[in-house]
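Participant: Here it is, the structure, as structure tokens.
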Amino acid sequence: MARPIDVSQLIAGINKKKGLDENTSGKISKPRFLNKQERSKQERLKENEESLTPTQSDSAKVEIKKVNSRDDSFFNETNDKKRNPSKQNGSKFHFSWNESEDTLSGYDPIVSTRAIDLLWKGKTPKNAAESSYMGKHWTEKSLHEMNERDWRILKEDYAIVTKGGTVENPLRNWEELNIIPRDLLRVIIQELRFPSPTPIQRITIPNVCNMKQYRDFLGVASTGSGKTLAFVIPILIKMSRSPPRPPSLKIIDGPKALILAPTRELVQQIQKETQKVTKIWSKESNYDCKVISIVGGHSLEEISFSLSEGCDILVATPGRLIDSLENHLLVMKQVETLVLDEADKMIDLGFEDQVTNILTKVDINADSAVNRQTLMFTATMTPVIEKIAAGYMQKPVYATIGVETGSEPLIQQVVEYADNDEDKFKKLKPIVAKYDPPIIIFINYKQTADWLAEKFQKETNMKVTILHGSKSQEQREHSLQLFRTNKVQIMIATNVAARGLDIPNVSLVVNFQISKKMDDYIHRIGRTGRAANEGTAVSFVSAAEDESLIRELYKYVRKHDPLNSNIFSEAVKNKYNVGKQLSNEIIY
């Protein structure tokens, strides 16, 4: 067995490979300990050697050239002008050796800090990561790309809440689902200039016009939300799917659509808006659609004459419609669509029996082949409305608009205290002077309306008109015309007229006498703050009000404050002891 190699021979072989001196290659030197001065001297010598001898990595960096970089001529040109030409070719550092030995003189790194990089720094959108994770917004997607989450966001955006089994998704725009005929589409977008549907229109039209199954519909939405067009468009769509009828057949079968509304003013407003659409649509489609209204104030002879050539759409108040049916002025065999507009107001005005009577008559007189569709619209959902819906509607779709706070009308509510009518008028004069017309003042009694109009005539320069139930139909229409054409600045009206008014841009609503019910209060102040405009509602409270109503009013004013500007007078709080109990509940 061979003897193992000596350690000295192994070390000598390693040193030989490294090119060390042969005299020391075979010797093992004993470690020698250095003092502090010797160690410092050795470190300085080592640093000088490293600085004078470029490493392999440094040499590689010198040879690398910058390629395919962005064009920085604009930024570099500016920086070059600021440099001192005499120093551009000089060394960056001054050492004891020659400049030719400076290894950094030609150093041009491929990566450097540039002005353009500094400008672009931080320009990445903050929500870039969120967008890449969550995906595109529903407005950026096509219809087939929409998923359940997108439809849910769309409903949240427009404050649409639905229930009632399978409910169709809302319209994203007028054209996409091809529900509306092209000729009617041109009327809506080009002639009437409605670029996009309102929330109530978005959810009503696809659910009412679903050809697979005509379902009943109950919509809860505030006034001024576009409800009229929401039911007029489906009526016209359904009519366009059948051939036009001659006048003789219209007389024999009666109207195709029946629209009930609580007041004369609202009936006439619906007729006017519907005729605005049908007049243009008739020219586009050659479909002669006749719209007739039946309201109180017109004699039976006048109604009989207007119905002599039949009609396609009938708009009526419940009482006058029953009179016409009992006098055999019309028949209702072919009513395909029945609309109850402002259903809660009809109930408030005592029309519940008349409404149910009409619904029964329509069902009894209808031909067996007619599949009637019932649409109901209301601003508030009450037990009576629910009872009617349960009794006369078949598995309806329920849709509520404006549940979210952000969709509330932009109304500032101000509640002031006044001892009597004289005190109210004294406080009212400077208020109305601050607002542009039109202005609506609501009162509870006709005598107050006449007294208030006389006060304005004597003590101000403002022109006023009066609207209440004692006026004849011609007087009411004349008053509304004066108000709509800005010939008078203020209209004094009772609750009866509150629902039927459709006056745009009302800047101020005054409750000179607070209403007896909260529903009426809500409908009154709803005359302003419409179509995303801001409005103001001022209410005067005296010492003779119902305490429960004032407590309810206080809660409503505190809860519905979209502008964060509501004012509830301390005098009213102290008089009716409201606000204190709520504070105690919060504290304890």
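The backbone N, Cα and C atoms fix where each Cβ goes, and this holds for glycine too.
Look at Swiss-Prot and you will find ALA221, SER222, THR223, GLY224, SER225, GLY226, LYS227, THR228 tagged as ATP binding site. Residues or ranges marked as domain 'Helicase ATP-binding' in Swiss-Prot: 208-399. The domain 'Helicase C-terminal' feature in Swiss-Prot is assigned to 427-579; the stated evidence is sequence analysis. According to Swiss-Prot, the mutagenesis experiment THR223 to Ile carries the annotation: In PRP28-117; no growth at 15 degrees Celsius. In Swiss-Prot, the entry for mutagenesis GLU265 to Gln states: In PRP28-99; no growth at 15 and 37 degrees Celsius. The structure shown retains the original residue. One mutagenesis experiment catalogued in Swiss-Prot, ALA379 to Trp, is accompanied by this note: In PRP28-102; no growth at 25 degrees Celsius or lower. Among the sequence features in Swiss-Prot, the mutagenesis site PHE442 to Gly is noted as follows: In PRP28-101; no growth at 15 and 37 degrees Celsius. In Swiss-Prot, the entry for mutagenesis LYS580 to Asn states: In PRP28-66; no growth at 37 degrees Celsius; when associated with T-449; A-541; V-549 and V-586. The structure shown retains the original residue.
Could you place the listed features in the three-dimensional structure?
Facilitator: DSSP classifies THR228 (ATP binding site) as helix under the three-state reduction.
The predicted model assigns the domain 'Helicase C-terminal' (427-579) a mean pLDDT of 89.
Every protein chain shown contributes to the tally, and the Cβ of THR223 (mutagenesis position) ends up with 19 other Cβ atoms within 10 Å.
Neighbour count (other Cβ atoms within 10 Å of the Cβ, all protein chains): 20 for ALA379 (mutagenesis position).
PHE442 (mutagenesis position) counts 27 other C-beta atoms within 10 Å of its own C-beta, drawing on all protein chains shown. In this structure, PHE442 (mutagenesis position) is part of a beta strand by DSSP.
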Participant: Relative to the Cα of ALA379 (mutagenesis position), which of the binding-site residues SER222, GLY226, THR228 have a Cα no more than 10 Å away?
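Facilitator: SER222, listed in sequence order.
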Participant: Residues other than ALA221, SER222, THR223, GLY224, SER225, GLY226, LYS227, THR228 within 8 Å, Cβ to Cβ centroid, of the ATP site?
Facilitator: THR198, ILE200, ALA230, PHE377
